[in-house]
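Contents: one structure, followed by commentary.
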Amino acid sequence: MAHLRGFANQHSRVDPEELFTKLDRIGKGSFGEVYKGIDNHTKEVVAIKIIDLEEAEDEIEDIQQEITVLSQCDSPYITRYFGSYLKSTKLWIIMEYLGGGSALDLLKPGPLEETYIATILREILKGLDYLHSERKIHRDIKAANVLLSEQGDVKLADFGVAGQLTDTQIKRNTFVGTPFWMAPEVIKQSAYDFKADIWSLGITAIELAKGEPPNSDLHPMRVLFLIPKNSPPTLEGQHSKPFKEFVEACLNKDPRFRPTAKELLKHKFITRYTKKTSFLTELIDRYKRWKSEGHGEESSSEDSDIDGEAEDGEQGPIWTFPPTIRPSPHSKLHKGTALHSSQKPAEPVKRQPRSQCLSTLVRPVFGELKEKHKQSGGSVGALEELENAFSLAEESCPGISDKLMVHLVERVQRFSHNRNHLTSTR
């Protein structure tokens, strides 16, 4: 219950039901449920995310991180955060209501013209330019995390895995994001910076053009092995040369040669093909017509545990919470949930520590094996995949590698004992 005490100290204890009227449910995911609501004082429409902290212990740090980042942001290109309220074990997070749905929703009725794509990408770039100027990395850019207002305004959302760079920490090395959109340097857990978001933007550009990211037909774990090894994806098909060049610029495997968000705003695909954001209302209307015709009912929650239907049948936006790899509790991510920067962070939830054998045994052994293979002219690809498998397993289940090593040692000891016993009886 320590995490509840921490939240109670940092969030208003005013009964949120006195301040807000909860209306239709417009989304459901691993972080809880999202409702359309009304601010009783201003009569403004808001989004209310309600999380049961007792049921979401594994997500406490992500919730803290999202609130921390959102409370520090002040940009028309970032979803606005209005405050948090704790009622019993339920945390109410009040945010800007964006009734146009996500960019992923807008893809469902069919392909987008390049003018729409360029306009959406321009607004994402403005959001990234702001975040990066604030020394923040989003780390999970994709169509599902781009929301639109009913007027066509485009805003970045879902900051549960966003990272903060300090003056003394120029690059990060935590393994987070969604596999298909993840930059090679993030997968390899090399030091990385804002340029990781630019790679994800390039994948998102392909997603907007094709309806899905590259390698979407493969298992996500397989994709994590392929992205660092393979050549960067390219935009194939009947698309303009400037669009293909934009994608190519984003998807340079060497992050040093990827342009910044500010530089990409000057790219000819952005400067020549974009229109005002009000132009995007055509896509929002298209999606609403498509939904009203009964499409998407069967597959609306196919990729995540979403329920996007309003209870009264109203066509509300689907607030998506797709599967994302989250940072381990021992990453150097600056955490802490606060309404004001002077407040202390909530007590972190204790979790299983990462395996010690990774640094003392696994990595040294793989390093020696790879060196021997290189000297003999052999390929180290299979060894790198196996080494990466340990890291991936550790992210989802900290401590699993140590358990594996204990079992292996016990098995070897039993085998050696049995063998010695047989030898001594002969």
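Using the three backbone atoms N, Cα and C, a Cβ is placed for every residue, glycine included.
The domain 'Protein kinase' feature in Swiss-Prot is assigned to 20-270; the stated evidence is sequence analysis.
The feature ATP binding site is assigned by Swiss-Prot to I26, G27, K28, G29, S30, F31, G32, E33, V34, K49, with sequence analysis given as support. The secondary structure of K49 (mutagenesis position), as reduced to three states from DSSP, is extended strand.
Listed in Swiss-Prot as a mutagenesis experiment, K49 to R is described as follows: Loss of kinase activity and autophosphorylation.
Annotated active site, proton acceptor per Swiss-Prot: D140, in sequence order. In three-state terms derived from DSSP, D140 (active site, proton acceptor) belongs to neither a helical nor a strand segment and is classed as coil.
When secondary structure is read from DSSP and collapsed to three states, D158 (mutagenesis position) falls in the coil class. A sphere of 10 angstroms centred on the C-beta of D158 (mutagenesis position) encloses 25 other C-beta atoms. Here Swiss-Prot notes a mutagenesis experiment, D158 to A, with the remark: Loss of kinase activity.
When averaged over the domain 'Protein kinase' (20-270), pLDDT in the model lands at 86.
Annotation: D158 are the recorded positions among I26, V34, K49, D158 whose CA atoms are within 10 angstroms of the CA of D140 (active site, proton acceptor).
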